[in-house]
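Some features that Swiss-Prot has for this protein:
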DOMAIN    1-76  domain 'Ubiquitin-like'
MUTAGEN   Lys29 to Arg  Deficiency in ubiquitin-protein conjugate formation
MUTAGEN   Lys48 to Arg  Deficiency in ubiquitin-protein conjugate formation
MUTAGEN   Lys63 to Arg  Deficiency in ubiquitin-protein conjugate formation. Loss of DNA repair function
Amino acid sequence: MQIFVKTLTGKTITLEVESSDTIDNVKSKIQDKEGIPPDQQRLIFAGKQLEDGRTLSDYNIQKESTLHLVLRLRGGGKKRKKKVYTTPKKIKHKHKKVKLAVLSYYKVDAEGKVTKLRRECSNPTCGAGVFLANHKDRLYCGKCHSVYKVNA
């Protein structure tokens, strides 16, 4: 029977084979016509690579079927090294929710009078709601950078 082999250049060659012929036998016939050694040949039929020991009938290759010839690529890709991190990743800060935390900013005396424990900045550029930071010997405004001494 006659089969066609489409080569690397796009040229189609015809081979006279039998259905009992092995793929090795077909590759040697291609070598006789094209000069490509069998160990560099890969034959593809219906999207599958043909293995050397099998016959044409194993792959259901019939008369006037077309095989595709491609070259075998030697070697593989270079193995990449895995990244090794020297420092451990920083753990994200978890917000601790404290129930009724706002009560720590106010004081209620025996008569029921509510007073603020934190002082507001008296500078007119800051406005209401800007509190002073308590330090050991002073009060500090983070907005206008004013410092107030505390008499202790």
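Placement of Cβ uses the backbone N, Cα and C atoms for every residue, glycine included.
At each noted site, the model still has the original residue.
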>> As a test of the contact definition, list every same-chain residue at least 6 positions from Lys48 (mutagenesis position) whose Cβ is closer than 8 Å to its Cβ.
In response: Tyr59
> According to DSSP, which kind of secondary structure is Lys29 (mutagenesis position) found in, if we only use helix, strand and coil?
Replying inline: helix
> Among all the protein chains here, how many other CB atoms are within 10 A of the CB of Lys29 (mutagenesis position)?
Replying inline: 18
> Averaged over the domain 'Ubiquitin-like' (1-76), what pLDDT does the prediction give?
Replying inline: 84
> Where Lys29 (mutagenesis position) and Lys63 (mutagenesis position) are concerned, what is their Cα separation in Å, rounded?
Replying inline: 16
> Tell me, how many other CB atoms lie within 10 A of the CB of Lys63 (mutagenesis position), whichever protein chain they belong to?
Replying inline: 9
> Within the domain 'Ubiquitin-like' (1-76), how many residues are helix, strand or coil going by DSSP?
Replying inline: 18 helix, 25 strand, 33 coil
